[in-house]
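These features come from Swiss-Prot:
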type    : residues     : note
MUTAGEN : Arg2 to Ala  : 4-fold loss of activity
MUTAGEN : His5 to Ala  : 3-fold loss of activity
MUTAGEN : Pro6 to Ala  : 73-fold loss of activity
MUTAGEN : Lys10 to Ala : 9-fold loss of activity
MUTAGEN : Asn11 to Ala : 3-fold loss of activity
MUTAGEN : Tyr12 to Trp : 5-fold loss of activity
MUTAGEN : Tyr12 to Ala : 8500-fold loss of activity
MUTAGEN : Tyr12 to Met : 48-fold loss of activity
MUTAGEN : Tyr12 to His : 33-fold loss of activity
MUTAGEN : Ser13 to Ala : No loss of activity
Amino acid sequence: GRCCHPACGKNYSC
């Protein structure tokens, strides 16, 4: 899955 917001930190992916 994608994590598309700033709170994801290093996991941010769009």
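Glycine residues also receive a Cβ, built from the backbone N, Cα and C atoms like all the rest.
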Take the Cβ of Asn11 (mutagenesis position) and count every other Cβ within 10 Å, whichever protein chain it belongs to.
9
Cα-Cα separation of Asn11 (mutagenesis position) and Arg2 (mutagenesis position), in Å?
8
Between Lys10 (mutagenesis position) and Arg2 (mutagenesis position), how far is it from one CA atom to the other, in Å?
12
Which of the mutagenesis positions Arg2, His5, Pro6 has its Cα nearest to the Cα of Ser13 (mutagenesis position)?
Arg2
Going along the chain, which residues six or more apart from His5 (mutagenesis position) have their CB under 8 A from its CB?
Tyr12
